[in-house]
Amino acid sequence: MRLLAWLIFLANWGGARAEPGKFWHIADLHLDPDYKVSKDPFQVCPSAGSQPVPDAGPWGDYLCDSPWALINSSIYAMKEIEPEPDFILWTGDDTPHVPDEKLGEAAVLEIVERLTKLIREVFPDTKVYAALGNHDFHPKNQFPAGSNNIYNQIAELWKPWLSNESIALFKKGAFYCEKLPGPSGAGRIVVLNTNLYYTSNALTADMADPGQQFQWLEDVLTDASKAGDMVYIVGHVPPGFFEKTQNKAWFREGFNEKYLKVVRKHHRVIAGQFFGHHHTDSFRMLYDDAGVPISAMFITPGVTPWKTTLPGVVNGANNPAIRVFEYDRATLSLKDMVTYFMNLSQANAQGTPRWELEYQLTEAYGVPDASAHSMHTVLDRIAGDQSTLQRYYVYNSVSYSAGVCDEACSMQHVCAMRQVDIDAYTTCLYASGTTPVPQLPLLLMALLGLCTLVL
């Protein structure tokens, strides 16, 4: 009997041993196909709008979206740094920040196809889990809750990465679920179309559950729990608020509430959440009713260096970034996060791009891993220690902004990271003595038809 118990123990111990793996996360590539180095500052890039771009370099400019040279360099840098990842997360926003009339459906599809071919060329044997961003549609932001030509065409483009079931789902609503590769077979990737919940999407504003995605997510997470699987949730637009200004929520309030309700209900099977959209480097914490951290949401910085036009944002540009996660293949627990970047000014001055380590999460913040508990510790240190806050603030812009994060800045960032719930976020700002800024400028922009360019 003792021998049998010992054999069972050994079997369980062997099954629970760590299986270290790595995966890439890239976001917000925003190719500007018309970028060119020009002596005329008004002829450099359409994505700069009416702003002059003096002294533009071959690798890009902070007022512009990515030239092809920058995107090409970023994907090949991934291959050089970690050539055999288990998989790649690619969370969308591929087209430039230009008005709809300067783009069109054919141009959107052409850009997505061009980037897809590049990634497949550099990583021919790597599974890619790709999501659409709010700019990956025409007209931008206006994602329908049902089938359409763009969903159909992109599903065909991504066919080598998708199962037959995922292709059918993608054509209906641009979301899907895939089993993770690897020997354990105990993990799933859920790719969401969170553009359906975006405040700028007028098509879904009055819907309770666009595309039935919430119900589908409930079903997938329930099934994962029964099967003993862990899940990564992936999307473009995150819930909660932008940290570089006040009171800018991305989801409509009802959708934000529903998403948080689903995640809190199923948090035991959710090993990580991964989003983009911000172009900045940040994270969000979710807590249960007792205040215990239950999930961390990682917002990956963009490849594009483009300076946001969102009202209230100061120094809204960033250096280009790519990110690799270290994880346990058996449990999907996140062990570390390493961000690499290109100093764009330096690359243009030297004529050669150099992708270098910006920081490693565990070393930068002195935590053992990237679990929800550890990220809660990181947030507490950011909120309570000025030097840690300042370090985070530099990382937030991918080492672009060297300015000081003062008290008002600190509250904007900390409240956004700590409170993803809309009412709790507002309470956090008031409790800090900061009066939330009304969204009148955004309303005026919407009336003027300009809101499509801000992110």
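Using the three backbone atoms N, Cα and C, a Cβ is placed for every residue, glycine included.
So, quick note: what you're seeing has the original residues, none of the substitutions.
Summarising the annotation, Swiss-Prot assigns Zn(2+) 1 binding site to D28, H30, D93, H279. What Swiss-Prot lists as Zn(2+) 2 binding site is D93, N134, H236, H277, and the listing cites similarity to another entry. Under its mutagenesis annotations, Swiss-Prot gives H135 to A the following note: Reduced phosphodiesterase activity.
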In three-state terms from DSSP, label H277 (Zn(2+) 2 binding site) for me. coil
So how many other Cβ atoms are close to D28 (Zn(2+) 1 binding site), meaning within 10 Å of its Cβ? 28
Check the Cα-Cα distances from H30 (Zn(2+) 1 binding site) to the recorded positions N134, H135, H236, H277 and tell me which is shortest. H135
Within 10 Å of H236 (Zn(2+) 2 binding site) (Cα to Cα), which of the binding-site residues D28, D93, H279 do you find? D28, D93
List the other residues in this chain whose Cβ sits within 8 Å of the Cβ centroid of the Zn(2+) 2 site residues D93, N134, H236, H277, in sequence order. A27, D28, T91, G92, L132, G133, H135, D136, N195, V237, G276, L455
Return one of helix, strand or coil for D28 (Zn(2+) 1 binding site), based on DSSP. coil
Counting across all protein chains shown, how many other Cβ atoms sit within 10 Å of the Cβ of H279 (Zn(2+) 1 binding site)? 28
If you take the centroid of the Cβ atoms of D28, H30, D93, H279, the listed Zn(2+) 1 site, which other residues of that chain have their Cβ within 8 Å of it? A27, L29, D65, G133, H135, G276, H277, G302, V303, T304, W306, L455
